[in-house]
Every structure is written in C-alpha cells, then in structure tokens.
Amino acid sequence: MADSAELKQMVMSLRVSELQVLLGYAGRNKHGRKHELLTKALHLLKAGCSPAVQMKIKELYRRRFPQKIMTPADLSIPNVHSSPMPPTLSPSTIPQLTYDGHPASSPLLPVSLLGPKHELELPHLTSALHPVHPDIKLQKLPFYDLLDELIKPTSLASDNSQRFRETCFAFALTPQQVQQISSSMDISGTKCDFTVQVQLRFCLSETSCPQEDHFPPNLCVKVNTKPCSLPGYLPPTKNGVEPKRPSRPINITSLVRLSTTVPNTIVVSWTAEIGRTYSMAVYLVKQLSSTVLLQRLRAKGIRNPDHSRALIKEKLTADPDSEIATTSLRVSLLCPLGKMRLTIPCRALTCSHLQCFDATLYIQMNEKKPTWVCPVCDKKAPYEHLIIDGLFMEILKYCTDCDEIQFKEDGSWAPMRSKKEVQEVTASYNGVDGCLSSTLEHQVASHNQSSNKNKKVEVIDLTIDSSSDEEEEEPPAKRTCPSLSPTSPLSNKGILSLPHQASPVSRTPSLPAVDTSYINTSLIQDYRHPFHMTPMPYDLQGLDFFPFLSGDNQHYNTSLLAAAAAAVSDDQDLLHSSRFFPYTSSQMFLDQLSAGGSTSLPATNGSSSGSNSSLVSSNSLRESHGHGVASRSSADTASIFGIIPDIISLD
C-alpha cells in the first residue's frame with residue numbers, strides 16, 4: 001500500500017512531457033491537457049500496472065528530481081589560492097574528481113588550474129545516475145589508427161533539469177603526444193593539416209555492440225573557449241522535420257594547446273532527450289590514406305577460388321520442391337561503381353552475391369564520404385569484412401577480351417560474347433561452310449526440279465550474316481494499272497462510241513446534214529497544222545481539273561477542236577482517263593486529246609442550263625487523224641461539223 005502511495009506521489013510530480021512518455025510506454029493515449037494526462041496515469045496506476053510500468057515511473061521520477069551527492073556548502077571554496085583547502089578537497093582527493101563530479105580513471109589537473117569560471121561551476125555537479133566510464137566501445141574507423149585515449153567514453157550528464165544542458169571536460173597531453181602531433185604537421189597546402197590528430201567522438205550510451213558516431217541534438221562544442229566547427233546540416237527529407245547533422249568524428253587538433261603544462265578544456269552543450277543518453281570520448285589517432293588501406297587489404301591475401309566455386313554450385317543446385325531451376329549465372333567483369341573493368345575484385349563476407357566491385361574505387365569513395373555500403377546489394381560492407389575473390393582474379397587474367405561471363409552448374413565459367421562478335425567469329429569459317437551450303441543448296445534445287453518442276457524449294461543459309469536481314473529491302477516496283485498502261489489498249493468501259501449519227505441519248509433534236517460542198521479543203525488543211533509541244537508532266541497526268549471549273553456550260557469552237565484532235569500523233573498516250581478537258585486555248589489540255597484506241601467521250605449534258613449538247617465520236621477523230629480531210633467523205637465532214645455544234649463540260 002505504501003508502495004502504491006509512493007508511486008502515486010511520483011506520478012503527481014511528473015510534468016507533461018514525462019506523463020506523455022509514461023502513457024506512451026504503457027500503450028495509452030498520450031494526447032490532452034496536463035490534468036487529462038494525469039487522470040489517465042492515475043487510472044493506469046489504480047488499475048494495477050505491470051512491474052515494467054512501475055520501473056518506468058521510478059525512472060522518470062529520478063530524472064525529474066536527481067539526488068545531490070554534494071551540496072554547495074560542501075564544495076564552497078572561498079579563495080582557492082589564499083586560504084587552505086577544505087578537507088573535502090584535499091590534494092589526495094582532487095585527482096579522482098572530474099568536472100561532472102564523478103571519479104575518473106586517469107588523473108586530472110587540480111581544480112585551481114581551471115580558473116575561477118569553472119570553480120564557480122563546481123557546485124552544480126550531477127549525481128551518479130549514469131556511469132562515468134561505462135563499458136562503451138565505439139566502432140573502429142578504417143582510416144584512423146588509434147594511438148591513445150585522452151578521455152575514455154564518458155556519459156554526458158548534468159544536474160541542470162532544463163532541456164538545454166552543458167558539461168565540461170579536461171585533458172592534458174604528454175611530451176610524447178605533443179611531439180607526435182607536432183612532427184606530423186603538413187603545411188604544403190593552404191591549410192595546416194596533421195596526420196596525427198586529436199579526435200572527438202560522440203555516441204549513444206549503449207553497451208550491446210560497438211557504437212557508431214551519433215551526435216546529441218543541438219550539439220555545440222567549445223575547445224579552449226573557441227567554438228569548434230561541426231559537419232553541416234543535412235537537408236530535411238520532409239517538411240517540418242528538424243534538420244540533423246551527419247555524425248562524424250570531429251578533428252579538434254587545430255584548437256588544442258600543444259603544451260604539457262597547460263590543460264585543454266572541452267565544453268559540450270546539447271539538448272536532453274527523454275529515454276536517450278549520450279557519451280563522448282577523445283582519442284589520439286593517426287590518419288591513413290586509401291593507398292595504405294589497399295595495401296593492407298592485399299596483405300590479407302586472396303581468398304581461395306574454391307570458396308567461390310562452392311558458392312556457385314550451391315546457388316545452381318536444383319531445388320526439388322521448386323518448379324523453376326537456375327541453370328547458369330551471368331556476372332559482369334565491370335565495376336558497378338566506375339563502370340570500368342575490375343582490377344582488384346572484392347566483396348564483403350556478408351554479401352551473398354557473386355558480383356564483385358573494384359576495391360580501389362570502393363576505398364577511395366569511402367575516403368571522401370564514409371558510408372561503407374555494398375554497391376551491389378546496398379548492405380553494410382565494412383572494410384574489415386572485405387575479401388579479394390581469387391576466382392575472379394583468375395577470370396580477369398585469362399579473359400581479357402570479354403566483359404561478361406557465365407557460370408555453369410559445375411562451377412566452370414565461359415565468356416559471354418555479343419551477337420556481333422559471335423557472327424564475326426563464325427564468318428571466318430564461311431569459306432568452308434559456304435561451299436558446303438552452296439553445294440547442298442544446288443543438289444536440293446536440282447533434285448526438286450527433276451522431281452517436281454512446278455514446286456519451288458527455298459533453301460535458307462544460316463551462315464549468312466544476320467545483319468543483311470536488317471537491311472532495308474528495296475521497295476517493289478509499282479504496278480501499272482492495265483487501263484493506263486501505254487502498251488495496252490484503252491478500255492471502253494464507261495465510254496459510249498457512236499457512229500455517224502445523232503446520239504440516241506442526246507437531248508438535242510436531230511439536225512439535217514450540212515452540205516460541205518461549199519467548204520474549201522485547203523481551209524481544213526490549215527487546221528491540221530501539227531502542234532509540236534512537250535508532253536504533259538507525269539505528276540499532272542492523273543489530276544482532275546474539273547472541280548476547279550465553274551458549273552456553267554462552256555461552248556467552244558468545234559471545228560478548231562476537231563482539227564486539233566486530228567493533228568496529234570498516235571504515239572502520245574497522255575490521256576489516261578476518259579474525261580474531256582474543255583480547254584481550247586491551252587496547249588497542255590490539247591495534248592490530252594491525243595488518246596488512241598477506239599475510246600469515245602461520254603455523253604454529257606448541262607445539269608443546270610437547258611442548252612443543247614451532243615457527243616463527239618472517237619471514230620470520226622480517228623478517221624480524221626489517220627487519213628486526212630481530202631479523203632474524207634462529205635458525210636464524215638458533216639458528222640463532225642454539222643451534227644456536233646458544241647461541247648459541254650461533264651460537271
């Protein structure tokens with residue numbers, strides 16, 4: 001009962017943030033005002049909470065009200081330099097006290113050397129809620145060799161109950177350490193660099209495994225009252241998310257006093273997080289280059305090729321329960337990082353794939369930005385787990401003209417060549433294979449011709465370069481319409497051929513024959529003057545010009561038209577259609593009238609007007625062209641000039 005009352009009193013003294021942590025830990029709703037959160041926490045306690053929740057309440061209460069191990073009266077120092085030191089701060093006890101009030105494993109400088117500022121800060125020391133030197137180990141950095149520990153991993157702790165906290169540390173250098181740092185100075189560049197460095201690192205206070213570098217939130221570091229530059233903030237991935245710094249070791253060598261008599265102080269300020277504690281450590285390290293790491297990797301030796309062959313056989317072993325079996329594996333000899341041929345093929349022991357990457361490029365990239373992630377499977381591939389594959393070293397030695405290989409079930413390998421390379425190799429043997437294939441083709445063709453002449457057998461030569469199939473074939477010759485072929489006679493389809501009489505479909509009344517005795521034959525001969533004109537262009541021969549003409553009936557001089565049609569030679573085949581171009585003044589359209597054969601113009605009449613129309617018989621045109629006006633009969637002349645008074649458009 002007393003225990004529950006004590007827990008209730010602890011819950012009543014918690015703040016909003018601590019109540020939210022408690023309710024969230026218990027799986028309850030943690031939203032609301034303080035009195036609502038307090039009511040929920042009391043109901044949780046009244047309902048009988050688990051021992052884990054009770055421990056959480058006590059932990060939150062201890063953080064809320066830390067117990068003091070020293071009081072200001074105990075650590076009052078009226079004048080360190082003039083008055084005797086109190087018994088509690090005797091010289092024998094000072095070396096075991098650090099600035100956060102915890103015993104230290106390494107002796108530190110007396111308090112009088114810290115100055116009056118830190119003497120006034122001594123009363124505000126924290127309690128022993130966290131171990132000063134917990135069993136914390138930080139991950140080993142491949143590019144740094146550890147020379148010494150200046151400050152062992154120590155928890156960041158402060159008696160300040162506020163969110164922003166601050167604590168101070170101090171360390172001193174030995175003469176040997178000062179000499180190591182001074183002798184490693186490199187002033188060749190614009191900056192003064194040191195290969196032996198003083199390195200500050202932060203991590204989480206966890207002992208389960210070696211810890212990675214992890215900065216506390218809102219970290220600020222001052223070394224000897226000078227601000228220390230930290231890595232820049234990373235851009236947030238989402239809106240409203242607080243930006244964070246990339247956690248890396250901090251080089252504070254340029255801010256350290258290289259002296260054996262003057263100590264170095266480090267003031268760390270950060271923002272406290274509920275449920276998380278941090279630790280810091282200071283090391284003396286030596287920086288290494290990628291060349292040194294590559295030499296060390298080679299010194300480890302090359303892995304036996306049989307290990308890789310066993311892995312290949314394991315991957316290609318058929319699973320009896322699976323319907324799909326892998327029969328081969330294709331692996332590239334190009335590095336996935338630089339897309340260049342591998343020189344030192346390596347991969348991590350933790351990787352399950354066979355694909356390797358180049359060790360030189362991998363180490364150089366991590367020297368600029370240490371991530372140590374496998375470029376093939378995106379898993380962690382630390383330097384300590386890298387191995388050089390002996391099987392790939394053999395492949396690179398014997399396969400110099402190929403960038404891809406294929407592993408088989410027995411662990412053997414074969415180069416994978418492109419189609420063009422394979423075709424070039426097979427083309428060199430076409431001298432023998434071509435003769436055999438041509439002989440075989442000839443024998444098959446002769447045998448089929450003797451047995452069945454009507455049946456053709458197509459023999460395909462597989463040794464011919466396939467690139468010829470990809471070439472564009474010449475388009476087949478365009479077929480000429482039989483009705484428009486120059487050698488074929490013009491079709492009479494859709495054309496009405498009439499003798500020397502009036503058309504039965506003509507709407508004009510029959511006219512009596514005109515006496516042509518009074519017409520002088522020399523006059524007609526004048527109209528037979530040949531027109532020497534160039535033929536009509538081919539691209540204009542099939543065009544229909546009637547839509548561009550007006551729909552009214554157009555009358556032309558029939559005598560001139562008939563004479564022009566009779567004068568055109570028979571070898572001009574420019575009129576490919578049965579339409580009549582109603583132009584008399586243009587030489588282009590007069591050429592269209594030179595169509596040969598027995599075709600006739602279709603009978604037409606005006607659609608809108610009531611004018612009379614008639615047809616021109618091609619027979620009369622043929623007679624007038626083939627023989628002459630002098631040999632014509634009077635009836636022929638009358639049929640041309642008397643019966644057909646005018647010609648109208650089809651449209």
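Including glycine, each Cβ sits where the backbone N, Cα and C put it.
No noted substitution is present; original residues retained.
The Zn(2+) binding site annotation in Swiss-Prot covers CYS351, HIS353, CYS374, CYS377. The annotation domain 'SAP' is assigned in Swiss-Prot to 11-45. Per Swiss-Prot, domain 'PINIT' is recorded for 124-288. What Swiss-Prot notes for the published mutagenesis of CYS346 to Gly is this: Loss of promotion of EKLF sumoylation; when associated with G-351 and A-356. Here Swiss-Prot notes a mutagenesis experiment, CYS351 to Ser, with the remark: No effect on interaction with MSX1 or localization of either protein at the nuclear periphery. While the structure shown retains the original residue, Swiss-Prot records the mutagenesis experiment CYS356 to Ala with this note: Loss of promotion of EKLF sumoylation; when associated with G-346 and G-351. Experimental mutagenesis at this site is recorded by Swiss-Prot as TRP372 to Ala, annotated: Loss of promotion of NCOA2 sumoylation. No effect on interaction with MSX1 or localization of either protein at the nuclear periphery.
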| request: Select the most exposed residue of CYS346, CYS356, CYS377, where exposure means the fewest other Cβ atoms within 10 Å, treating these as the recorded positions. | output: CYS377
| How big is the Cα-to-Cα gap, in Å, between TRP372 (mutagenesis position) and HIS353 (Zn(2+) binding site)? | 17
| task | Tell me the residue counts in helix, strand and coil for the domain 'SAP' (11-45), as DSSP assigns them. | result | 25 helix, 0 strand, 10 coil
| request: Could you pull out which residues elsewhere in the chain have a CB under 8 Å from any CB of the domain 'SAP' (11-45), counting only those six or more residues past its ends? | output: 4, 53, 56-57, 60-61, 63-65, 274-275
| query | Apart from CYS351, HIS353, CYS374, CYS377, which residues in this chain have a Cβ no more than 8 Å from the mean position of the Cβ atoms of those residues at the Zn(2+) site? | reply | ARG347, ALA348, THR350, SER352, GLN355, VAL376, ASP378, LYS379, ALA381
| task | Show which residues of the chain containing HIS353 (Zn(2+) binding site), separated from it by at least 6 in sequence, have their CB under 8 Å from its CB. | result | ARG347, VAL376, CYS377
| said: Just to be sure I understand the packing, how many Cβ atoms besides its own are within 10 Å of the Cβ of CYS351 (mutagenesis position)? | reply: 19
| When you tally the Cβ atoms that lie within 10 Å of each candidate's Cβ, which of the recorded positions (TRP372, CYS374) has the highest tally? | CYS374
| If one measures from the C-alpha of CYS351 (mutagenesis position) to the C-alpha of CYS374 (Zn(2+) binding site), what distance in angstrom results, rounded to a whole number? | 8
| message | If I take the alpha carbons of CYS346 (mutagenesis position) and CYS374 (Zn(2+) binding site), what is the distance between them in whole Å? | response | 10
| message | When DSSP is mapped onto helix/strand/coil, what comes out for CYS346 (mutagenesis position)? | response | strand
| query | Rounded to a whole number, how many Å is the Cα of CYS374 (Zn(2+) binding site) away from the Cα of CYS356 (mutagenesis position)? | reply | 10
